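Under its natural variant entries, Swiss-Prot includes SER19 to Ala with the note: In strain: UO1. Listed in Swiss-Prot as a natural variant, ARG23 to Lys is described as follows: In strain: UO1. Quoted from Swiss-Prot, the note on natural variant HIS89 to Asn is: In strain: UO1.
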Amino acid sequence: MSFPRRPKVTKSDIVDQISLNIRNNNLKLEKKYIRLVIDAFFEELKSNLCSNNVIEFRSFGTFEVRKRKGRLNARNPQTGEYVKVLDHHVAYFRPGKDLKERVWGIKG
């Protein structure tokens, strides 16, 4: 079963959309500054996750680091060989109520 390809939105697309939104509100901010803010935002997000902080954006969601247990029965898909996976940490996102409700209504 194959799924149809979904459109991909890049950081440049987001910068363009934010720039348009700002202009529609009669404000002026160059795209290079919008890009700097986005880059700084993601650096802060990564820095806080690496410090094991929980990052909460009300109604949007929560980012946190969770520990994933290791296992012995993992399989290398290229060789078929069984490998041991050690305990490790992963970034986790838990969507907020508003985001869940909005995504729930997506068609397709």
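Positions of Cβ are set from backbone N, Cα and C atoms, glycine also.
None of the listed substitutions appears in this model.
Residue pair SER19 (variant position) / HIS89 (variant position) shows a Cα separation of 36 Å.
The Cβ of ARG23 (variant position) lies under 8 Å from no Cβ of any same-chain residue at least six residues away in sequence. Residues near HIS89 (variant position) in space but far in sequence (CB under 8 A, at least 6 apart, same chain), listed by position: VAL65, ARG66, LYS67, ARG68. The Cβ neighbour count for SER19 (variant position), using a 10 Å radius over every protein chain in view, is 18.
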